[in-house]
Amino acid sequence: MKYLAAYALVGLSGGTPSKSAVEAVLKAAGVPVDPSRVDALFAEFAGKDFDTVCTEGKSKLVGGVTRPNAATASAPTAAAAASSGAAAPAAAAEEEEDDDMGFGLFD
């Protein structure tokens, strides 16, 4: 992901992404550069300009994963809370989950 982000930064800066430019961005960010990963990135994008890569990426993001809102999915209705009595304090005691969905973008 870091290599792709570096590629995007070079492309968005108005330049044509090159291996040396991507490596320079990675080094500036303190990321150890693996030349084989840079080569694999450019092999994947061979023959495509930056705009084409962005357009293809956006089309793949359209069908993203959705999940119900945790507050509406787990919150009991007023009638259910009144009838269950003891269940309401147990539900209130639950801890909230971290909503980062495990992406760890900058780990």
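Backbone N, Cα and C define each Cβ position, glycine as well.
Record features, source Swiss-Prot:
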VARIANT   ALA43 to Thr  In variant E
VARIANT   ALA46 to Ser  In variant D
VARIANT   PHE50 to Leu  In variant A
VARIANT   THR55 to Ala  In variant C
VARIANT   VAL65 to Ala  In variant A
VARIANT   THR66 to Ala  In variant C
VARIANT   SER84 to Gly  In variant C
VARIANT   ALA92 to Thr  In variant E
Would you identify the secondary structure of ALA46 (variant position) according to DSSP, in three states?
coil
For the C-alpha pair, I'd like the distance in angstrom between ALA46 (variant position) and THR55 (variant position), rounded off.
15
Sequence gap of 6 or more, Cβ distance under 8 Å: name the residues on the same chain that satisfy this around PHE50 (variant position), in order along the sequence.
ALA8, GLY11, LEU12, THR16, PRO17
